[in-house]
Amino acid sequence: MRGARGAWDLLCVLLVLLRGQTATSQPSASPGEPSPPSIHPAQSELIVEAGDTLSLTCIDPDFVRWTFKTYFNEMVENKKNEWIQEKAEATRTGTYTCSNSNGLTSSIYVFVRDPAKLFLVGLPLFGKEDSDALVRCPLTDPQVSNYSLIECDGKSLPTDLTFVPNPKAGITIKNVKRAYHRLCVRCAAQRDGTWLHSDKFTLKVRAAIKAIPVVSVPETSHLLKKGDTFTVVCTIKDVSTSVNSMWLKMNPQPQHIAQVKHNSWHRGDFNYERQETLTISSARVDDSGVFMCYANNTFGSANVTTTLKVVEKGFINISPVKNTTVFVTDGENVDLVVEYEAYPKPEHQQWIYMNRTSANKGKDYVKSDNKSNIRYVNQLRLTRLKGTEGGTYTFLVSNSDASASVTFNVYVNTKPEILTYDRLINGMLQCVAEGFPEPTIDWYFCTGAEQRCTTPVSPVDVQVQNVSVSPFGKLVVQSSIDSSVFRHNGTVECKASNDVGKSSAFFNFAFKGNNKEQIQAHTLFTPLLIGFVVAAGAMGIIVMVLTYKYLQKPMYEVQWKVVEEINGNNYVYIDPTQLPYDHKWEFPRNRLSFGKTLGAGAFGKVVEATAYGLIKSDAAMTVAVKMLKPSAHLTEREALMSELKVLSYLGNHMNIVNLLGACTVGGPTLVITEYCCYGDLLNFLRRKRDSFIFSKQEEQAEAALYKNLLHSTEPSCDSSNEYMDMKPGVSYVVPTKTDKRRSARIDSYIERDVTPAIMEDDELALDLDDLLSFSYQVAKGMAFLASKNCIHRDLAARNILLTHGRITKICDFGLARDIRNDSNYVVKGNARLPVKWMAPESIFSCVYTFESDVWSYGIFLWELFSLGSSPYPGMPVDSKFYKMIKEGFRMVSPEHAPAEMYDVMKTCWDADPLKRPTFKQVVQLIEKQISDSTKHIYSNLANCNPNPENPVVVDHSVRVNSVGSSASSTQPLLVHEDA
């Protein structure tokens, strides 16, 4: 049997040799040149059923060798002429190559068709950004259709993903993008009408390096004492680990420093971070110098330097004070400011008054700031100084190595005050006065009982004596005059004066015989009485004129109105004076330290202040304080109290300026609210016009921490509910380019105990996503007000404030706005009204409703997307303007508004109030325009809002006919005349 088999094989070999000259699948050689071996069967591809015998023969006069390359690139060798595989398996699918001694080869590709195994799957799926990646899923059966790539969960592949199938190798993904990272795919094909799928492949993308590393150090200068430990951490950020870094000392040539500790980690898929920690355990003076942190990748290099200065011992250097001699008028405030450099940091700081007592009295306060690593500022504010409080004020500061001091000489200028003037002693008239600077006493005489004398007394008749001399307090001066110089009945005036002011006293006397006696002036029909009557009459006329003008001028009132009920076409407002006030809001006014004025109007002002112990007993926080001017009348005081009650009634919301406290007893009413560090939105938009970026393209997420923020189910804020300290925030990254910058801002609202931010909000550019976010936030805030039955009546960009994280807050700025000089407010009757922001029913019928607020919101959107332009540009408010509003004139789309947002504006400007959307519906419309990450961030921030309340939401989808008369006290605009 074996002999028969051998003969058969020999016959096959001969047949192959005879046919080899014509077989197109085998390589051929020119006469005289070595020829490649021949393979039987003589074809480029062979299909073998699984379980059958695979038999291949290599024919060549010389030695031959078979090699088989598996689907996962392993090589199997066979040095026989024949390759026989009994019961072939699908894993034997691949390329079989025969080579001879001349190095010439011939190949055949074999498919081992297995009904149970269509795909050969092996090796993980890796790809480099901007290159091709091969999904190794070759087929065991080439006779299938629709060989392609699908997403694991049945979703659509990325729209820009393209691939090329090859049954022998797999499927090649062309031009891999970073966005494909962790994309799960399967190979798929159709056999006999049935879809078959391979195992899962997860694509891991290696980022292409397209930028230099980001290198940073927390401080660019360091000051140490000899023997202290110097530690500086350099942070290097790149897309992958293929970045080199080191510390160098510039001496002046760079010298590599080997004693460096390395730490590294991945903060997300394409965010690799490394820290190089340089430590000098015991610094010497000659260690001073410039240290450079250097990093490079295939794209380029980056570096940052920090300077070290080592001193022998600590020091305190007080900066020269321009003027240590201070003059202040009685009752005024004065700030004593000392700037100094100290290292180590000061351990003791104190103000001393007159070398014996502390200068920090109850009504004064001391403020100390660390301006930089070693620079400090200390300020003593002396409030409402009295004449007796002049003197030396000394600032003492010390640390472990040094001490220093500086002394201020404070002089309080006081108006003269006459102490004694009404006695005639031994024929002498005496006048004693005190004041600073030293008063000058002059004497005047007039006949009769007058209250003003003009005839001076000759100086030779006057004796002047300094009673007391004090270096800082009031100076007392006495002057005497001999009464014998007066020959007639009359009045003597003693007048004391200095640079601050003057005061007078009068001495009336009459002759009786040869003696002079002090007498009382006649009290009936005296010139003085007549003068008083005339003055009183003139004063009465003036008062009447002023009263008339006062009644005609606009009065301060709370813009926000709370609706009590809706009766048919009429809104009935709650009288805010009847709202309750909870004294839990009371805050001690002596714990407020006032700073600069943020805004001022005809009735009052808003002042930046520091509140001590508002949230925690040992914490200071920046707040805004509303207050009236000293000239405020009862109506203004009641209006401010009403505003306080309305704010306390509304409760807390992230997108309104929230009430923090109040001072209503022991002085004028103060309303303490949140401080918004970036001012009003209108001016913010105008500042950002030149840096506006019109883009909505997304980038990949850059930090796992912030992915957790986006996908967490719990709020990512702390639970302390502290009011935000208005200092630079912290920076982090989230999936989109704009969200990345927004998160750097918003994080200061959420995470207050992490790395300081690289950028402040006000340094970042403005883009379309910011405008959409502002639109969304203001709509949310107005929806909250509507849920509390509150109508705003003056919604505009000027009444929206901006704080850290670019969080918008709706406010009523009427108290601190000078509407008399604001062209946005037009005088009608006794009111100044923002006509260009008002709905037609508000202009012509004085109707203020939820729907009129929606109209104003549409105008606000126009302001927003025009980056702070004035609405109806170039159009004055006159009869022509009123006519155009009545006839349905509406503004065209602003330059930067997407079509969808202009559609929202037009729905807000519907002439029929009932057809305008509610704020709840506006929120839903804008939610479709903003990114999911922005919505999620906003949701997290809303959950973090301190002391949240859960108001009962009133559904305003049940609309009423709003065109009715208003209970507002504001007068309606007069119907205009046609142009």
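Cβ from N, Cα, C; glycine included.
Here the original residues are kept at every noted site.
Taken from Swiss-Prot, the feature domain 'Ig-like C2-type 1' covers 31-117.
For 126-210, the entry in Swiss-Prot reads domain 'Ig-like C2-type 2'. Here the domain 'Ig-like C2-type 2' (126-210) has a mean pLDDT of 93 out of 100.
Record note (Swiss-Prot) on the mutagenesis of Y573 to F: Abolishes interaction with PTPN6/SHP-1.
According to Swiss-Prot, the natural variant E586 to K carries this note: In W37; impaired protein stability and loss of kinase activity. Same-chain residues at least 6 positions away in sequence with a Cβ under 8 Å from that of E586 (variant position) are, in sequence order, G661, A662, C663, T664, V665.
The annotation domain 'Protein kinase' is assigned in Swiss-Prot to 592-939.
Listed in Swiss-Prot is the natural variant D794 to N, annotated as follows: In W42; loss of kinase activity and impaired internalization after exposure to KITLG/SCF. A coil conformation is recorded for D794 (variant position) in the three-state DSSP classification, outside any helix or strand.
Cβ neighbour count for D794 (variant position): 22 (other Cβ atoms within 10 Å of its Cβ, all protein chains included). Marked as active site, proton acceptor by Swiss-Prot: D794.
Annotation of the natural variant V835 to M in Swiss-Prot: In W41; decreased kinase activity; the original residue is retained in the structure shown. Cβ neighbour count for V835 (variant position): 18 (other Cβ atoms within 10 Å of its Cβ, all protein chains included).
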Helix, strand and coil totals (DSSP H, G, I; E, B; other) for the domain 'Ig-like C2-type 2' (126-210): 3 helix, 43 strand, 39 coil
What whole-number Å value do you get for the CA-CA distance of V835 (variant position) and D794 (variant position)? 10
